[in-house]
Amino acid sequence: MSCTASYAGMTTPVKDKEGHGIPCLQPIDVVECTYQYFTKSRNKLSLRVGDLIYVLTKGSNGWWDGVLIRHSANNNNNNSLILDRGWFPPSFTRSILNELHGVPDIGNELEIFQAGLNLKLELSSNPVILSLEDFLDCCRDIEFKEQLAWSPTPVHERKGCCELLYYNQDLDVYCRTLPYLPQNQVETVNDYSSFPAISKIAGKKMPITSSPDLFYLNDCDVVYWYDLTRLVCHYVNLTERDLLANEREKFLTSLDLLTAQITYVYMLFRNLRLVEDSFKKTLKKLIYTLSRFSINANIWFHSTSFEEREAIASQKDPERRSPLLQSILGTFQKFHFLLRLLHFLSNPNELTILPQLTPRFFKDSFNTISWNNPFLRTVFNQHMSMTLPRQMIKAVAGASGIVAENIDEIPASKQGTFISSETSHHSPSAPFQRRRRGTIFSNVSGSSDESDTIWSKRKKPYPLNEETLSLVRARKKQLDGKLKQMIKSANEYLSNTANFSKMLNFEMNFKTYEEVSGTIPIIDILENLDLTIFLNLRELGDENRVFDEDVAIGDEDKEFLKHSLSSLSYILSDYFNMKQYFHDVVVKFIIVAQHLTLEDPFVFSPMQNDLPTGYYEPMKPSSLNLDNAKDKKNGSQNTDIQEEEDEYEPDPDSLILFHNLINQDSDFNDLKFFNLAHVFKKSCDDYFDVLKLAIEFVNQLILERENLLNYAARMMKNNITELLLRGEEGYGSYDGGETAEKSDTNAVYADSDTKDNDEWRDSQVKLPRYLQREYDSELIWGPIVRIKGGSKHALISYLTDNEKKDLFFNITFLITFRSIFTTTEFLSYLISQYNLDPPEDLCFEEYNEWVTKKLIPVKCRVVEIMTTFFKQYWFPGYDEPDLATLNLDYFAQVAIKENITGSVELLKEVNQKFKLGNIQEATAPMKTLDQQICQDHYSGTLYSTTESILAVDPVLFATQLTILEHEIYCEITIFDCLQKIWKNKYTKSYGASPGLNEFISFANKLTNFISYSVVKEADKSKRAKLLSHFIFIAEYCRKFNNFSSMTAIISALYSSPIYRLEKTWQAVIPQTRDLLQSLNKLMDPKKNFINYRNELKSLHSAPCVPFFGVYLSDLTFTDSGNPDYLVLEHGLKGVHDEKKYINFNKRSRLVDILQEIIYFKKTHYDFTKDRTVIECISNSLENIPHIEKQYQLSLIIEPKPRKKVVPNSNSNNKSQEKSRDDQTDEGKTSTKKDRFPKFQLHKTKKKAPKVSK
């Protein structure tokens, strides 16, 4: 049954484009047809595979009431979309309501129908008029479901006569005589297709449908029935027009394209299992009619001259045309009608997704380039092949008749034999050990288990740093000399072709291959650059990111990351385009060099396809009109590269050959005749330029990486730094200066002698066996007499050693013990060490000596360590419920009874920590009196105006700012730092880091205050004064060694709202801008803030407020980038010890950094405190608008900047400073196109020479 939108079941109103309310269908479910179901009943729906049915009612009898949205074949009907509603069996369908990602938007399709969208199918440019014989011939043996209705229509002819034609609205055809088709007999047998439990094709193979998430689709791909029908009709009309226009070449092209579309239609009906006799017969007649039309049209074009055809075709009266042309047009009329008939019989659901007609790559299964692209990698299911996506396997399995639920049971060997790029990076397979022939440009895709690409053979990627850039530059420098010599040889050939022998051509060819071989290291670097930081940046912008849930990213940080990703996307896109361009240039270089050895450089030209790429590809809907058809046939839609003009004289030999071909009337196929030496020189120039381009992009990526880390470090966002660098090669390396171990690794060879304390070792050998340490063999020593690692027992034994007291080891252990033990476990080890058991087989004298020289000293050391731990290193977060089981007070009382030194003090500390309570109050840092005064006696005085800020002397402002920030810095504890980097890694008892968080918050508030003070000022001259004023304050902060405030001010002046103020920066004198440049250079993040670190080392006993972002980065890198345990290898490679050895060297490095932090808290400033200024500073930093609001104010005071006046000429802060007024997309597109031209060997040469008669 059919009904229009106004009579369908309506529940929810929607509005059309004009705002009028329209009733809308509200389906309760959406199902997709999985098996065909045909019926002749008028109250039931016939279903085809892929049809979408909107369910309105689910009947209790097993039948469902549903709706299909279809297109009407009637071109005169305004409502070309109609509803087919009826009952259907649900067993032939499956619900897809929860799989909206793979089907069209339901609401959108229904709204399109309800709004009455008129999608007209231009099935013909002229009405189709058939004779009775032709109509009956076309419709013979065709079974119509209903009797065709004909309407008499009078038609006025030019002679004044009136002819009566009969018109059928469904088929959109006129017939000169009223046709009569006998009605089909009603079958009395049961309709087996009406039973839902039976399907004609159940269990057979199914076609792969072109779901949007399966293939890399072209925008012009045919997805729905309507698109295909419209495409076929377009070529039908185009072919007829070219025939009547007497354009032979265009007609043959149009006919070729029409034949291809009819082939697609045939493939489509076959894949959709439309096996009814009516479809088969109509398709056969359609193809037969097209063949007759093609033969007769070719006879027409070859039997008469152009002038005769022009005269006949120009006749407006059809009766005066030749019989052959009338026969051709009559045949084409039948073709038009058969196409209408096919469309009428199929009556398809316009929402049905068609099988993929043109070849396309599966998503995530092919990189589409010869290079490694880490942004295309996908994490797959562990049961699946590492390179075959699940959607692809499901589709192929479904097409092979495998049930989708059994996909996971398919063996991995049958799912694919590809090697993951990530796996091959770190685990090269055995076949890589063998030599094999291949090319560096071989593609990643393939069925082989071995990959020919260089990137798959390298274990570690190249880091984005200056060292990698130096490698590229050094290799390019080696190639430049050879390349210049080759260019010189080409120039000599151009100047004197007579003396240039064939041997020299071979020599140039040999040098080309030698040059390309020298390029392999550059290709290796480009292929294996470590882009982890940019991958992490993309993941940070993803809502479903896989990072730790406890890492919080603020709104301001999200805005920055989003802006950085947007800015970097163009750079990364250009980088990959450059890689592909590099590939094209090298390939072209090799081909041109091979041409030098050929006598006829055009010997391979016949191998080239005459048709342009994408010739048979479908067209865009906007191009489906007869006016734009010419562009398609000429191939202009597929060629977007303009031919370049070469600046050289035509080769005389080429001119002679060209003239001879013209005189002999030979087909030269528009080949461009060019000078090979000039082409070779041009290829050398392109090769030279692309090498420079590679260096430029590597340098750009290095700068962008440093910019990201610079922002995170300056704003002390160590969580962002950790997330950005996670997984990067070498992440976590810490340069601790003289105390750090050089060339340190996490792999230790147990058979090598790493102990560097010979005297102590000799003294241990001389001791009796019962006095020697039991676990000494399980200690690993570093080269500077430091413990590098060891087992838990060995570390505890060394901590309580009775002969040697390693003060640094003890401090490091007590600070970082929580990363090795739980508190209960640590104290249990100490109690066990206190209660040492004597060695076996000791005599009475040996036992007394063991008690005197080892047991009692060890007990004293245990009590001393415990007392020191509770007194100096105890943190409330260390408290655990299981500690009560240790009975520490009883242990201390036992030690008192045994007269162990320090046991009384130990009992006092235990009682204070666990019995008296007030743990938090006893250990919490106390705020200074001045800070309490500032909070208790709040003053409303603020630096809220430009005048009030400028009125404060820069020296006074810097002095008071230094006093205030140093007081906050002194409140930072080592536990604040450990909490910041460990978070909940070892225990969930850690809370916030109050001291450190307050220090970071103060610095960030100061940055926002500086930037907001500038952008809120409307007067340009006052803004310039404010900039100068803050620069002077930053300079005085540097003189006072207040690097924290200095960095906060610099970060504000280089932020986006301030940095883009072109006119304001112009008003600042150059000397002041140079001063800012010198300050910024001091905080340059290159080489891990090497300038700042050297400045910090030069300070000895002077007071200082260090920039804490560097410490946070060092702590984060050291903790996250080094493993907790060492890998112990024996002399034989590959033999690993199963014991876990604690990486104590990692803890030592952390303590080195903590000691430097504590060092600057010891020396205080001798400045006079001005409470008024301090109160004003503290109060002014509150309630500052967000950075986004500041940027809007910046756009108001200086809209549309054209050119930036940069206070610093370098680009250290490019990502942070970059204005959001990016270039237009058109500008970027044109630049990219000019920079990376497509590789075309013979189409980028000079035009064919002009021939003069």
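Every residue, even glycine, has its Cβ placed from backbone N, Cα and C.
Feature annotation from Swiss-Prot assigns domain 'SH3' to 26-98.
According to Swiss-Prot, the feature domain 'N-terminal Ras-GEF' maps to 782-914, an assignment based on sequence analysis. With DSSP states grouped into helix (H, G, I), strand (E, B) and coil, the domain 'N-terminal Ras-GEF' (782-914) comes out at 93 helix, 4 strand, 36 coil.
Swiss-Prot lists 952-1199 with the feature domain 'Ras-GEF'.
According to Swiss-Prot, the naturally occurring change I974 to T is described as follows: In strain: 0L136. Taking Cβ-Cβ distances under 8 Å and a sequence separation of 6 or more, the neighbours of I974 (variant position) in its chain are I815, L1154, I1157, I1158. I974 (variant position) falls within a helix when secondary structure is assigned with DSSP.
Reduced to three states, the DSSP call for A1048 (variant position) is helix. Sequence-distant contacts of A1048 (variant position), defined by Cβ-Cβ distance under 8 angstroms and a gap of at least six in the same chain, are A1003, N1004, L1006, T1007, I1010. Natural sequence variation is annotated in Swiss-Prot for A1048 to D, with the remark: In strain: 0L136.
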Segment-level pLDDT (mean, integer) for the domain 'SH3' (26-98): 75
